[in-house]
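Notes for the one structure printed next.
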Amino acid sequence: MQTLKCVVVGDGAVGKTCLLISYTTNQFPADYVPTVFDNYAVTVMIGDEPYTLGLFDTAGQEDYDRLRPLSYPSTDVFLVCFSVISPPSFENVKEKWFPEVHHHCPGVPCLVVGTQIDLRDDKVIIEKLQRQRLRPITSEQGSRLARELKAVKYVECSALTQRGLKNVFDEAIVAALEPPVIKKSKKCAIL
């Protein structure tokens, strides 16, 4: 059985762990516990072929900037996450996460993933953002950023409601199995 390695990166508290736990167990975790490093595995059928999808959760906090890349070797696809209710996490996709991933793993396909879409229309959240002269990130902004960064595509989901959740991983699998022709088909390696 072929294994595909999917590494999830993004700022702390954007919902990376919830995304993985909700997808692998169909349950939403109750507590926030910052991740250092964790991994999950699921078996998925693609056509008639079973694949093991190895899902690697990483720490978004700056304290782990030197450790995090140790999880990158042999990655087949990256999910670069931000929360649609955290404009700073959206900016960091471009300013921090894409540069980091491409530095360590040039040519490995990346998807930009907007998380927490169930909160995009939450009145309390919107008011809180408006007090800071901010607003939730739209699907159009996510798609535009993905095009600008030459990501495979933009997808979004809610780990709480599971809306769009399966699609995130379906798209990641497709990207890992059929990397775009313009990119190198090599897996990530740290020298």
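Each residue, glycine too, has its Cβ placed from N, Cα and C.
Where a substitution is noted, the model still shows the residue that was there originally.
The model shown is predicted, which means the values in this text are computed figures rather than measured ones.
Features as listed in Swiss-Prot:
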BINDING   10-17, 57-61, 115-118  GTP binding site
MUTAGEN   Gly12 to Val  Enhances interaction with RGA1
MUTAGEN   Thr58 to Ala  Temperature-sensitive mutant
MUTAGEN   Gln61 to Leu  Enhances interaction with RGA1
MUTAGEN   Ser71 to Pro  Temperature-sensitive mutant
MUTAGEN   Trp97 to Arg  Temperature-sensitive mutant
MUTAGEN   Asp118 to Ala  Dramatically reduces interaction with RGA1
MUTAGEN   Gly142 to Ser  In CDC42-1; temperature-sensitive mutant
MUTAGEN   Cys188 to Ser  Enhances interaction with RGA1
Among Thr58, Gln61, Ser71, Ile117, Asp118, i.e. the recorded positions, the one with its Cα nearest that of Gly12 (mutagenesis position) is Gln61
Within 10 Å of Trp97 (mutagenesis position), Cα to Cα, which of the recorded positions Gly10, Lys16, Ser71 are there? Gly10
Recorded positions compared (Gly10, Gly12) - the one with the fewest other Cβ atoms within 10 Å: Gly12
Would you mind reading off the Cα separation of Lys16 (GTP binding site) from Thr58 (mutagenesis position), to the nearest angstrom? 8
List, in sequence order, the same-chain residues at least six positions removed whose CB sits under 8 Å from that of Ser71 (mutagenesis position)? Val7, Phe37, Phe56, Thr58
Express the distance between the Cα positions of Gln61 (mutagenesis position) and Gly10 (GTP binding site) as a whole number of Å. 9
CA pair Ala13 (GTP binding site) / Asp118 (mutagenesis position), Å rounded to integer, equals 15
Look at the mutagenesis positions Thr58, Gln61 and tell me which residue has the greatest number of other C-beta atoms within 10 angstroms of its C-beta. Thr58
Around Lys16 (GTP binding site), how many other CB atoms lie within 10 A of its CB? 26
Give the three-state DSSP assignment (helix, strand or coil) for Ala13 (GTP binding site). coil
